[in-house]
Amino acid sequence: MPEAKLNNNVNDVTSYSSASSSTENAADLHNYNGFDEHTEARIQKLARTLTAQSMQNSTQSAPNKSDAQSIFSSGVEGVNPIFSDPEAPGYDPKLDPNSENFSSAAWVKNMAHLSAADPDFYKPYSLGCAWKNLSASGASADVAYQSTVVNIPYKILKSGLRKFQRSKETNTFQILKPMDGCLNPGELLVVLGRPGSGCTTLLKSISSNTHGFDLGADTKISYSGYSGDDIKKHFRGEVVYNAEADVHLPHLTVFETLVTVARLKTPQNRIKGVDRESYANHLAEVAMATYGLSHTRNTKVGNDIVRGVSGGERKRVSIAEVSICGSKFQCWDNATRGLDSATALEFIRALKTQADISNTSATVAIYQCSQDAYDLFNKVCVLDDGYQIYYGPADKAKKYFEDMGYVCPSRQTTADFLTSVTSPSERTLNKDMLKKGIHIPQTPKEMNDYWVKSPNYKELMKEVDQRLLNDDEASREAIKEAHIAKQSKRARPSSPYTVSYMMQVKYLLIRNMWRLRNNIGFTLFMILGNCSMALILGSMFFKIMKKGDTSTFYFRGSAMFFAILFNAFSSLLEIFSLYEARPITEKHRTYSLYHPSADAFASVLSEIPSKLIIAVCFNIIFYFLVDFRRNGGVFFFYLLINIVAVFSMSHLFRCVGSLTKTLSEAMVPASMLLLALSMYTGFAIPKKKILRWSKWIWYINPLAYLFESLLINEFHGIKFPCAEYVPRGPAYANISSTESVCTVVGAVPGQDYVLGDDFIRGTYQYYHKDKWRGFGIGMAYVVFFFFVYLFLCEYNEGAKQKGEILVFPRSIVKRMKKRGVLTEKNANDPENVGERSDLSSDRKMLQESSEEESDTYGEIGLSKSEAIFHWRNLCYEVQIKAETRRILNNVDGWVKPGTLTALMGASGAGKTTLLDCLAERVTMGVITGDILVNGIPRDKSFPRSIGYCQQQDLHLKTATVRESLRFSAYLRQPAEVSIEEKNRYVEEVIKILEMEKYADAVVGVAGEGLNVEQRKRLTIGVELTAKPKLLVFLDEPTSGLDSQTAWSICQLMKKLANHGQAILCTIHQPSAILMQEFDRLLFMQRGGKTVYFGDLGEGCKTMIDYFESHGAHKCPADANPAEWMLEVVGAAPGSHANQDYYEVWRNSEEYRAVQSELDWMERELPKKGSITAAEDKHEFSQSIIYQTKLVSIRLFQQYWRSPDYLWSKFILTIFNQLFIGFTFFKAGTSLQGLQNQMLAVFMFTVIFNPILQQYLPSFVQQRDLYEARERPSRTFSWISFIFAQIFVEVPWNILAGTIAYFIYYYPIGFYSNASAAGQLHERGALFWLFSCAFYVYVGSMGLLVISFNQVAESAANLASLLFTMSLSFCGVMTTPSAMPRFWIFMYRVSPLTYFIQALLAVGVANVDVKCADYELLEFTPPSGMTCGQYMEPYLQLAKTGYLTDENATDTCSFCQISTTNDYLANVNSFYSERWRNYGIFICYIAFNYIAGVFFYWLARVPKKNGKLSKK
């Protein structure tokens, strides 16, 4: 990577640098005829010198200004670096980012020269920061107990009450105690401290990013005279906080990501003659060249799912983003994580160059800081548990703590020493001072008191006061003028953004179009999917409309209902994409790139084309397949209305997504809206039949007006021939037209047709005059929801973060409160709940003698290794496309009991691959060589005879530490060992790992649970409780940890080795002190080749001697042996080996000694026999039944402790079914009542998708943990895993079904039907069985679709498709008799066919029908006949229907159906088939579960005859 001179320089300087490219240009601009050219040049030079001096005076408080001063006083003018032609005169390849000779340092200096040449145009300025009495507090968790299904309502109620109560005792805890500091322009500050000490909070505080916590009332922060509120409102982009996480839009390329930022930050006062586009492109190219990203220009950034650049490159993209922003005050939170030490050093050097040349300030929090990097900082701040224990010059910090009473060991970096004083287990006290009785501060409070009384503190306060005094009106005005000069013409001067609102929309629109182009497959899939659904749904009604008579009325309404719903809810999944992009939008808002509403505006605009294409494709296919009216005007109005439906609902769902803070929060109201909007469209319940209490829903429902317009459009002005008359038959062949009537609403006696307008007026109360009203109201909703969406995006803040706390089960909290250990006030105090286990003063120091350790461990009785694990000529090859690549190349080695062996090498050397091969964890490729235990090949029990600690700390978040350890012990230790003995062993492991303080704490998630170190200890503990008989593998146990935690973990491994455990551990570039903890080293270079295997020796002398004796340069006394070794073999960035050390190793005496030792092992060790008893060679230590029992108990416990999952299920169930129940309240047995009851049964099933979508992430979470950790270690079988999922999910679904039954069955009035039929108990019980069966069916379908799918979203889409198909062909929306013959098989295989038929029959069968007055058919009987006499032949033929008055002679009122069984027969529902249908539905559930188990085995379970082969 180049010297990396930040693009912050780029924008610092370039933000206002945009001027003349040459002296000649300046001369032309300022030509004055009264002087000759020589005199003019002298005057210009004098003016620049005076201006430069003025600027220097304004920043005189900054100490290191040599580079900046030399630039301003040199008189050298910069040149325009933006070249179109390398052959142009004055071309300098050092300034061309596309040149191999590009120098970012030269580029930054050139831009500084340009700025100095015309300060009136570029408005140079600086920004410092001073803070006084800075303190911060966060909301405490009450709250420090775990939520469960039972206590969550109480917690929510209590939390709500507290918002309305004004109590003296606030529910907060202090994160930062009062502290002070000052950072002048041009200075670099490093913040050091262990995780949880408050480093991140300090950076957020001084960068005015305080969302989630509050600053103290006495806190004073000044940014060159501006307050934090001023910065947030007007100068947000000048103070930037770069978070540790790397979040980017994955489908954008690196160049597209950076050029978008550059466009949004291109200043108005840029280089003269350079347009915005050229300037932005140049900045992006400079950023890529500076950070070694040029080769990734057209590569997607990617993420964990989308393939893109590497993790390290993604981190550099994050750095480049901030660099382009050009802020004057930057805060970097662990920005070097994921970078190797050399790249991290170059990054710090870039910040230093930027500070020196451009007068910027930077604050950097680093966990592992090398000495070279530390020496670049001007100041250092050391934090411990929220206390400031030092702030001042970096070169004086070491002496300060040595004077306090601490000793810095040899070869320990200054940064490590400064943080080590905060760790009782690592720091070394000055024994001479102790002997003299001098008190050495040891607790954070004592160190803070010592600091406040020190002369260093007084010097700091002088500097702070001076800085605050210098922050006058002049400095504020300079910042303001510079900011305004950078802004585009139409940008508000008070706005913190560089470009105007519409320019932001423009650039974001371009970015979004790039996103769509780069992920065009998704758009094409959506188009294809919608076209497919149009073909399927449209073909359901194929040829039905050909008749064109009154028999098509219901189907026309049904098809229109399908159309409006499908168009409207096609945007429901947009909520997912909103939450995918939200973290990026929030990050860019803090960078002051654009308004969140501008991003929302652009996202709406960018999706218009795809939405239109999808809508047009779907509606054209659907319209003409259904055979709606063939009229151009009618068709285009239909299309217009459905497009309005698409956009109105899209904006509505976007509002829901922007109003909520998490995806799970958004899905609940979205699901509720889906139900309410669809039910009150006007088809399920006509407007006139809606109950009074809920009619308001129809009036505010945009879909109701749009559906009204669609029906009016379809039915207006058409005469539909009558398809069926009453009465009819041979006896009525010669009757007059007035003596019969058409059987549909709107029919007029004597007419052989029905006007469409009459039908919709009588059925729906729709009138043609309201046709365009729906369009107008729909458009009004589109506009209204659009602006609401923009407003919510602009002002809705994300979810607040919580301070890092431990969470305990409520029973533990009660116990602690009884003992007085915990109160609400100190519930979140780390020292009370053990957040920092090493802070207790009585903790046993780790520097005990080995003899004492041996005695202690002898009492503990940890498992000891008894066998030697060794391997020889180990090779591993994989097939990558057409190439066979060798990952491991003839690797030899062994691990003996009682030794700690390090496995080292550069990235790509094959360290983790070697561990996976040795541990039998690879699933593909070819392994050759010998892997032996005491000279004998591994058996089936080998995977559970070892411990394997993965780099990722994977644990069940709802379990406590003790429960996690016991679960491992119960399932992995031999079955013969009693539960009591296993429990005792777990307690012993807790003791040796020093986890007593948080043994009952919940694992939780980051910020609310165990911290990084505690999780790593738990990972090791889980493997130790299994009592590994052979050895323990650890993969990068120190990755991502601070140096003190890394040292603590290494000390723990040393303990275990001293007790007789064999340990093989990969480690990435350890410090000199960490290196000394290992006994042996296996060092590999790229290609999986061994370059050293042997003892390290005292101070790594044996290893150093080996390399020095084979041509390596001498290792300096103060060097880190690990870094020196990497440099020697050419594994460090920028280093080159002087020879092939693999060949050196293969020809060395040490190699021959290794081979000799392996020969002896293979010859002698087998004589000892196998260490595994014959009966203990099974794959698992416990039976399948016992495994399933324990896994089920754990899963049930997880559900109980996951109230968000269960309560979401119950709340959705309660709302949906209660809403349906009271919408169809007491539906009755009129024709419309029966129709309502059928639709109520139909709507009962729409909860399918919301319930299923909640289940899938829960399953994926369980599966990921099992497949990543528990399956490879043979903790339990996949059979136990999958059956536990079934056993635990079913009871909760039955409970949800029971809740649904009570709040759905009784309000609708099904019980009244059963009572009238004299079958109250039987039908009530049967309805309950069906209700429970449906919820179990949802769970079974969830298991089926996720069993072979990797991603929950893909499984949800598949399930939604299957459900839509099943629901569409169940016989409700179109009857089987009307369905095309091709689709009859779908009707028969749909599980919902049998469910709805049975549920409808159980709900409404065996009851008399009573028609409403408007449902009666009226006609005149022949003269001299009563209605009864006239209708008698028809009633004998039809066998259904009744007359209201058989003796009437003037007008006959006839109801077409007499019993509910007649109505049920029309939809193929028969009460006699209720149990048959129930049995069939249960068979579908069983099939889903069996298929789910099979597909899981087929797709997810490794097979013995799979892709892995051994030779």
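Each residue, glycine too, has its Cβ placed from N, Cα and C.
Original residues throughout; no substitutions modelled.
Under the heading domain 'ABC transporter 1', Swiss-Prot lists 161-410, citing sequence analysis as support.
Under the three-state DSSP scheme, L183 (mutagenesis position) falls in the strand class. Experimental mutagenesis at this site is recorded by Swiss-Prot as L183 to P, annotated: Activates ER-associated degradation.
A mutagenesis experiment is reported in Swiss-Prot for this position, G302 to D, and the note states: Confers generalized drug resistance. Around the Cβ of G302 (mutagenesis position), 21 further Cβ atoms fall within 10 Å across all displayed protein chains.
According to Swiss-Prot, the mutagenesis experiment S648 to F carries this note: Alters drug specificity. Mapped onto three states, the DSSP output places S648 (mutagenesis position) in helix. Around the Cβ of S648 (mutagenesis position), a 10 Å sphere holds 27 further Cβ atoms from the protein chains shown.
According to Swiss-Prot, the domain 'ABC transporter 2' annotation covers 869-1112, on the basis of sequence analysis.
Neighbour count (other Cβ atoms within 10 Å of the Cβ, all protein chains): 25 for G905 (mutagenesis position). Among the mutagenesis results in Swiss-Prot, G905 to S has the note: Inactivates drug transport. The residue drawn here is the original one.
Counting only residues at least six positions away in the same chain, the Cβ atoms of L903, M904, G905, D1035, T1066, M1084 sit under 8 Å from the Cβ of K911 (ATP binding site). Under the heading ATP binding site, Swiss-Prot lists G905, A906, S907, G908, A909, G910, K911, T912.
Swiss-Prot documents G908 to S as a published mutagenesis change and attaches the note Inactivates drug transport.
Counting only same-chain residues at least 6 apart in sequence, those with a Cβ under 8 Å from the Cβ of G1009 (mutagenesis position) are L806, V807, K957, A1001, V1002, V1003. In the three-state DSSP reading, G1009 (mutagenesis position) counts as strand. Among the sequence features in Swiss-Prot, the mutagenesis site G1009 to C is noted as follows: Confers generalized drug resistance.
Quoted from Swiss-Prot, the note attached to the mutagenesis of C1427 to Y states: Activates ER-associated degradation. Sequence-distant contacts of C1427 (mutagenesis position), defined as residues of its own chain at least six apart whose C-beta falls under 8 angstroms from its C-beta, comprise P1421, L1443, D1445, E1446, N1447, A1448, T1449, C1452, F1454.
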Out of A906, A909, which of the binding-site residues has the smallest number of neighbouring Cβ atoms within 10 Å?
A906
Could you tell me the C-alpha distance between L183 (mutagenesis position) and T912 (ATP binding site) in angstrom, no decimals?
43
Just how many other Cβ atoms lie inside 10 Å of the Cβ on L183 (mutagenesis position)?
26
For C1427 (mutagenesis position), which DSSP three-state class applies?
helix
G302 (mutagenesis position) and A906 (ATP binding site), compared by Cα position, are separated in whole Å by 24
S648 (mutagenesis position) sits from T912 (ATP binding site) (Cα to Cα, rounded, in Å) at a distance of 52
Quick one: mean pLDDT on the domain 'ABC transporter 1' (161-410)?
87
For G910 (ATP binding site), write down the residues of its own chain that are at least 6 apart in sequence and whose Cβ falls under 8 Å from its Cβ; none is a fine answer.
Y876, I887, L888, M1084, G1087, G1088
When DSSP states are folded down to helix, strand and coil, where does A906 (ATP binding site) land?
coil
Among all protein chains shown, how many Cβ atoms are found within 10 Å of the Cβ of T912 (ATP binding site), not counting that one?
16
In angstrom units, rounded to an integer, how far apart are the Cα atoms of A906 (ATP binding site) and S648 (mutagenesis position)?
55
Rounded Cα distance in angstrom between S648 (mutagenesis position) and A909 (ATP binding site) is 55
